[in-house]
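Visitor: As annotated in Swiss-Prot:
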| type | residues | note |
| --- | --- | --- |
| BINDING | H83, H182 | heme b b562 binding site |
| BINDING | H97, H196 | heme b b566 binding site |
| BINDING | H201 | ubiquinone binding site |
| VARIANT | T191 to A | In strain: Isolate DUPC 6271m and Isolate FMNH 85134 |
| VARIANT | S257 to T | In strain: Isolate DUPC 6271m and Isolate FMNH 85134 |
| VARIANT | V295 to M | In strain: Isolate FMNH 85134 |
Amino acid sequence: MTNIRKNHPLMKIMNSSFIDLPTPSNISSWWNFGSLLGACLALQIITGLFLAMHYTADTTTAFSSVTHICRDVNYGWVIRYLHANGASMFFLCLFIHIGRGLYYGSFTLSETWNIGIILLFTVMATAFMGYVLPWGQMSFWGATVITNLLSAIPYIGTNLVEWIWGGFSVDKATLTRFFAFHFILPFIIATLVMVHLLFLHETGSNNPLGTSSDSDKIPFHPYYTIKDLLGLMLLILLTMTLVLFSPDLLGDPDNYSPANPLSTPPHIKPEWYFLFAYAILRSIPNKLGGVLALVFSILILAIIPMLHTAKQRSMVFRPLSQYLFWILTADLFILTWIGGQPVEHPFITIGQMASILYFSLILIMMPVVSLIENKMLKW
């Protein structure tokens with residue numbers, strides 16, 4: 001008798017990806033975040049679809065349509081807050097997923113890593129455009145400030161900004177196109193996720209030791225399906241706690257005021273997950289320099305495989321590199337905090353020091369320390 005799971009054209013793709021997939025036997029809970037990101041993406045697409053049924057992408061009605069969703073639509077408030085806080089959970093899982101890749105040397109799987117960087121940029125663009133849609137004060141001014149950064153590009157900058165706006169300021173045309181892009185991008189992300197998995201399954205997963213797992217693999221199901229399910233339950237618990245007890249904890253109170261082009265909020269700041277990059281942007285007085293630092297703060301991930309000077313792939317047996325990794329983590333926390341503070345002393349200086357430390361750690365300290373650790377192997 002033929003096994004439909006292994007022979008059916010569609011089923012065998014699912015089977016080789018999620019059931020009979022040979023997986024390293026020792027991957028830890030840090031490997032759970034890939035599946036959690038998939039769950040977050042599914043949540044965002046489903047809740048987003050229901051929100052789009054009631055939302056109107058027009059400057060006169062956008063704000064009131066979001067209010068209508070929260071007040072008049074059945075469980076509209078749950079859907080709206082699941083979508084808003086789901087984005088926060090998405091980025092939390094994303095940062096941990098990237099951190100795990102850095103710590104355990106998963107960036108040596110270059111195709112998977114590069115698709116991951118493209119995914120990160122796409123998710124960030126999607127989240128930014130989504131934040132503009134409620135058309136509150138922070139939505140409007142956030143859109144104005146961030147899109148205006150493109151005007152720093154020499155010669156074509158101003159034309160480029162006006163082309164993106166669809167006019168001479170952020171207005172109806174901007175909101176309409178941002179809604180269109182915000183709707184389509186998650187499906188592009190889902191396609192990129194499939195490519196990400198395709199490349200991952202070409203090489204197989206890394207493991208905490210950074211060694212070859214070829215001699216010791218186990219089937220993905222039931223071992224890791226159960227393990228991922230536990231992670232999913234914990235993620236649902238955290239998300240629902242946030243949604244039901246403190247839905248506005250991570251939001252900005254200014255976004256409960258309708259957009260007013262004539263009144264600038266005292267402190268314009270993005271959502272928490274962009275604050276680290278925003279702090280790096282603000283730490284450089286020159287506009288073009290700030291924009292380049294902002295882009296490079298994320299694009300730097302692409303050159304990490306080239307900066308890998310260690311003989312060992314993982315940081316598990318490299319205590320000095322571990323020390324620098326956790327300093328980098330602490331530095332990102334500091335940058336996130338600084339990004340939410342006003343531009344005044346001492347925050348400016350702290351932000352500049354943290355930005356210098358961020359680039360120094362990745363570009364200089366980590367490669368040098370890895371070389372020292374290589375020498376230590378011979379002692």
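Backbone N, Cα and C atoms are what each Cβ position is placed from, and that goes for glycine too.
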Visitor: In the structure shown, with every protein chain counted, which of the variant positions T191, S257 has the densest set of Cβ atoms within 10 angstroms of its Cβ?
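Guide: That would be S257, with the most Cβ atoms nearby.
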Visitor: Rank aside, I only need the closest one: which of the binding-site residues H83, H97, H201 has its C-alpha nearest to that of V295 (variant position)?
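Guide: That would be H97, the closest of H83, H97, H201 to V295 (variant position).
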Visitor: Tell me, how many other CB atoms lie within 10 A of the CB of H196 (heme b b566 binding site), whichever protein chain they belong to?
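Guide: The answer is 21 other Cβ atoms.
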Visitor: State the Cα to Cα distance, in Å, between S257 (variant position) and H83 (heme b b562 binding site), rounded to an integer.
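Guide: That separation, Cα to Cα, works out to 20 Å.
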Visitor: Have a look at the binding-site residues H83, H182, H201 and say which one has the shortest Cα distance to H97 (heme b b566 binding site).
Guide: H201
Visitor: List the same-chain residues at least 6 positions away in sequence whose Cβ sits under 8 Å from the Cβ of H83 (heme b b562 binding site), in sequence order, or say none.
Guide: Q44, T47, G48, L51
Visitor: Using DSSP with the three-state reduction, classify S257 (variant position) as helix, strand or coil.
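Guide: The residue in question, S257 (variant position), is coil (DSSP, three-state).
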Visitor: Between the binding-site residues H97, H182, H201, where is the Cβ count within 10 Å the lowest?
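Guide: Taking H97, H182, H201 as the binding-site residues, the minimal 10 Å Cβ count falls on H201.
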Visitor: Just to verify a number: CA distance, T191 (variant position) to H182 (heme b b562 binding site), in angstrom, no decimals.
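Guide: About 15 Å separates the two Cα atoms.
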Visitor: Just to verify a number: CA distance, the residue listed as 'ubiquinone binding site' to H182 (heme b b562 binding site), in angstrom, no decimals.
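Guide: Rounded to a whole number, the Cα-Cα distance is 29 Å.
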Visitor: Where H182 (heme b b562 binding site) and H196 (heme b b566 binding site) are concerned, what is their Cα separation in Å, rounded?
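Guide: Rounded to a whole number, the Cα-Cα distance is 21 Å.
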